[in-house]
Amino acid sequence: MKFATSIVAAIATTGAAFTVIPQKLSHPSQLNALNTMGSISSITAESPKEVLSRVQDAGLTLTNPNDLYWMVDFLKEKYYDNGDYYYPIKTVCDGESIDVKFYCPFEPSLSPHYLELYGSRDERASIYETTMKKYNRINSEKTSAICTPYSSYGDTQIVAYFYSMMYYINDQTAHLKLPESEIESELIDILNDDILIYLNEFMSIFEPEDAQDLERIWDFLDFYQPYFSKVDGKIVLDEKYLVRTPSQMPLIKTICEYVSEQFAPSKNITQVIWEVVRYIKGVKDEIHIRGDKSFTLSLQEYDDFRDKVTASPMAHAVSDLTHERFSYEAYTNPAFMELENRCSEIITYFNDVCTSDRERLDEDPFNSVFILMDLDPSLNFAKSCDVVVEHAYNKMQAFLKLKEEILESASDEEERLALARMIKTREDSLIGYVLHEVCCVEDGYARDHKPLMKAFLEEEITKSLAEKVKFNPVESESVRLN
């Protein structure tokens, strides 16, 4: 299926950089499931011959948003379409070559809204208290577009905001990586105050119609309960804790306003609030864990910890609301929540391999690669990465088994279709994260730039495009006009 050109932003080229001029579009609340790759040339307005010439001259970048479409297209064609679900990751850790393959048996795709999201990034960055250098490294537009390929523009953007929220809170927790003597207690107090106020902002949009939903969130607050009260069917923070305005409050307000306006009137947003509570509680745990330099984690404890502080469950809870087929009851199904946790753990293990060198330099012990090396001193970085990838494969098998069990447990076809749609959201997130890591091809626009992956992709994509141009010379010239 081809996308109509009306949904594609016009592109203006200035030197090597691209600026997208957004059209006045009306963004529907729902996009039908589409295969973005089927209309790659209509989206980028480029022919294979043009792309081949550009890649040969300038290489692959992330500052030309078209390149991500062509990279995803290539990976889908070379791997998924041929039944090969093992995607290469080539990087280094402390000089050791890390050459592994991430197993992920789901179809790659990329949102047709990525061009417009990329083009409006300066406007989006103005919401944050940040620098463009830091904002570019986070590159949340890329993450959301590749992990949420079938949602509307606004719904894709809100996922980008959730990922940004995680990264900017992570920036504050990063202070705890310093030696104990260098940690400033005042900054930790500020972080504790900030996350409590962020949590309160989400509570302000939570107006459950069902008393059970109110109690579900109230009980889940756990050690945060003393800070809040139940007032007229709402959960309200005691005013004495509203001591300051956190730096990223405009971002949090933007997220809350969107959820409140777009979803709350017609859908049950309780799970979004639940996942935010889980995440904020996880950050509180992280403050404790990182602050105690003698603290160690087993691999299972690490899994449990990461289940809480991964952004994907928050993003999934929002994405679930964007689709017509939706079952709130799924969240009270232990098997479904176990599937959610497996998803978080797989993403974490993939991330650990890709961040191992950066986190080694940061002396950050909370990485499965390092935890395994502590458990088995015979492992070097490369071998430990191999073991982590094996663990990720096993977790993927558990994910697939849970998927079948959940679908078989559906009481009727309508429920089965709703569950299938919600599981698909998590599958899209998994393959999206893999592609996000594979396509880190430009320094400064990825947290973990991979020069070896860049060289590999440039060589392979050049060969692939050259074959297309050779065997379909007319099509390669004219496809952009179709």
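Numbers run from 1 along the shown chain.
Backbone N, Cα and C define each Cβ position, glycine as well.
None of the substitutions listed is reflected here, since the structure keeps the original residues.
A quick note: this is a predicted structure, and the numbers were derived from the prediction, not measured.
As recorded in Swiss-Prot, the features of this protein are as follows:
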type	residues	note
MUTAGEN	Thr143 to Met	Acquired activity on dimethylallyl diphosphate (DMAPP), but reduced efficiency with geranyl diphosphate (GPP) as substrate
MUTAGEN	Tyr167 to Phe	Normal activity
MUTAGEN	Tyr167 to Leu	Strongly reduced activity
MUTAGEN	Tyr167 to Ala	Complete loss of activity
BINDING	Asn351, Thr355, Glu359	Mg(2+) 1 binding site
MUTAGEN	Arg358 to Ala	Complete loss of activity
MUTAGEN	Glu359 to Ala	Complete loss of activity
BINDING	Glu359, Phe366	Mg(2+) 2 binding site
MUTAGEN	His436 to Ala	Reduced efficiency with L-glutamic acid (L-Glu) as substrate due to a reduced affinity
Residue with minimal Cβ packing [other Cβ atoms within 10 Å] among the recorded positions Thr143, Asn351: Asn351
Thr143, Tyr167, Phe366, His436 screened against Glu359 (mutagenesis position), Cα within 10 Å - retained recorded positions: Phe366
Cα-Cα distance linking Phe366 (Mg(2+) 2 binding site) and Asn351 (Mg(2+) 1 binding site), given in Å to the nearest integer: 12
In the chain carrying Phe366 (Mg(2+) 2 binding site), residues 6 or more apart in sequence that have Cβ under 8 angstroms from it: Ile289, Arg290, Leu297, Tyr302, Phe305, Glu359
DSSP-derived structure type at Glu359 (mutagenesis position), helix or strand or else coil: helix
Cβ-Cβ neighbours of Thr355 (Mg(2+) 1 binding site) (radius 10 Å): 19
Surrounding CB atoms that lie within 10 Å of the CB of Glu359 (mutagenesis position), all protein chains: 20
From recorded positions Tyr167, Thr355, Arg358, His436, the one whose Cα lies nearest Thr143 (mutagenesis position): His436
Inter-residue C-alpha distance, Thr355 (Mg(2+) 1 binding site) and His436 (mutagenesis position) (nearest angstrom): 13
Same-chain residues at least 6 apart in sequence whose Cβ lies under 8 Å from His436 (mutagenesis position): Lys142, Thr143, Ile146, Cys147
Cβ-based neighbourhood (8 Å from the centroid) of the Mg(2+) 1 site, residues Asn351, Thr355, Glu359 excluded: Asp352, Val353, Cys354, Ser356, Arg358, Asp364, Asn367, Asp448
Conformational class of Asn351 (Mg(2+) 1 binding site) under the three-state DSSP mapping: helix
